[in-house]
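Okay, structure first, notes after.
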Amino acid sequence: MAESTTLETIEIHPITFPPEVLARISPELSLQRHLSLGIRPCLRKYEEFRDVAIENNTLSRYADAGNIDTKNNILGSNVLKSGKTIVITSITGGIIEETSAAIKDLDDFGEEELFEVTKEEDIIANYASVYPVVEVERGRVGACTDEEMTISQKLHDSILHSRILPKKALKVKAGVRSANEDGTFSVLYPDELEDDTLNETNLKMKRKWSYVLYAKIVVLSRTGPVFDLCWNSLMYALQSVKLPRAFIDERASDLRMTIRTRGRSATIRETYEIICDQTKSVPLMINAKNIAFASNYGIVELDPECQLQNSDNSEEEEVDIDMDKLNTVLIADLDTEAEETSIHSTISILAAPSGNYKQLTLVGGGAKITPEMIKRSLLLSRVRADDLSTRFNI
């Protein structure tokens, strides 16, 4: 006797994902769906930038001109907010001794003449850079990532080759602290003396010192590429830097230190203890005309298969799709995970408000980068740089 079998009916229901979940599961599909509607996953237009809000010099020791925080070692700072991302930049400094005198600092006429002949050989040697450390907070601890090290190195190299920070702006014009007859101390600085003879006689030293600047850049709530945000925040912070004045004690200016080499020969070397003034400072003199601001762009091809179609006319629209024709669009100011992971062809530009361009980086890995796209991105970068330059207000 055959046993009766019952067939169970299985119903399959379509699963609907929220936009943020779909962006995680299939970022490329999420991006194409949004682009087919003429908007981006962040609900901005193709060439629309995020709004930027900044706060300058609020973390510095010189934030309050009437009350200097002597326990604070930050010389300049900036807090930049772009969309949901916050970038905090703080600049500190130190003083180093120049181990070898520059050719132009020597008194010998022959060496000076040699410098004049060879000075055009390497112009970049007349400029310095900042030593940045980028930290992208992700709620974990550990060693720095490859991305953080790459961005830090790129920031250092870009500042150097943009010729923003001349070495002469970092020269320490050391003063001399002397004791007065009433027991008080006073400090004389070379640029504050009216008598040039007294300046050359008493304050001329063979030892040379220079300031060195360090930048710590912390990125919070990262939602996309961060190099342009770090660069712009660093530009704002550099414009607010004030360098503390430095001096040496008059009683220590004539000290000599004996250095023995292998116990046989001895050389006499001057020794100084250089001290930073707690109250006096000078602004950092940078090349304002070379200040540039960063912007990034992405090129993506619209996929007809991923477009949202009207259910009433789905058959007609399927016939009209031409797979050989792929429209390419330019996306400004990449944001969200869907755009960062799905767009492989990118353009990164450093543009000055004056119209000069300091850096252009093209990365091709997906859509074709056409000359029209490059021209459009250069134009947008100039407009963006002009807008960001007006936001700086100390």
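For all residues, glycine too, the Cβ spot is worked out from N, Cα and C.
For S162 to F, Swiss-Prot lists a mutagenesis experiment annotated as follows: Interaction with RRP46 abolished; when associated with T-246. Mapped onto three states, the DSSP output places S162 (mutagenesis position) in coil. In sequence order, N290, A292, L350, K358, Q359 make up the list of same-chain residues 6 or more apart from S162 (mutagenesis position) whose Cβ falls under 8 Å from its Cβ.
Among the sequence features in Swiss-Prot, the mutagenesis site V212 to A is noted as follows: Interaction with RRP46 abolished. Sequence-distant neighbours of V212 (mutagenesis position) (same chain, 6+ residues apart, CB-CB distance under 8 A): G93, G94, I95, I96, A128, Y131, L170.
C230 (mutagenesis position) falls within a helix when secondary structure is assigned with DSSP. Counting every protein chain shown, the Cβ of C230 (mutagenesis position) has 26 other Cβ atoms within 10 Å. Listed in Swiss-Prot is the mutagenesis experiment C230 to Y, annotated as follows: Interaction with RRP46 abolished; when associated with T-274 and Y-276.
A strand conformation is recorded for A246 (mutagenesis position) in the three-state DSSP classification. Listed in Swiss-Prot is the mutagenesis experiment A246 to T, annotated as follows: Interaction with RRP46 abolished; when associated with F-162.
A 10 Å cutoff on Cβ-Cβ distances gives I274 (mutagenesis position) a total of 15 other Cβ atoms nearby, all chains included. Here Swiss-Prot describes I274 to T as a published mutagenesis experiment; the accompanying note says: Interaction with RRP46 abolished; when associated with Y-230 and Y-276.
In three-state terms derived from DSSP, C276 (mutagenesis position) belongs to an extended strand segment. Quoted from Swiss-Prot, the note on the mutagenesis of C276 to Y is: Interaction with RRP46 abolished; when associated with Y-230 and T-274.
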Quiz item: In the structure shown, which of the mutagenesis positions A246, C276 has the fewest Cβ neighbours within 10 Å?
Solution: C276
Quiz item: To the nearest whole angstrom, what is the C-alpha distance linking A246 (mutagenesis position) and C230 (mutagenesis position)?
Solution: 30
Self-check item: Rounded Cα-Cα span from C230 (mutagenesis position) to C276 (mutagenesis position), Å
Solution: 29
Quiz item: Distance between I274 (mutagenesis position) and C230 (mutagenesis position) at the Cα atoms, whole Å?
Solution: 33
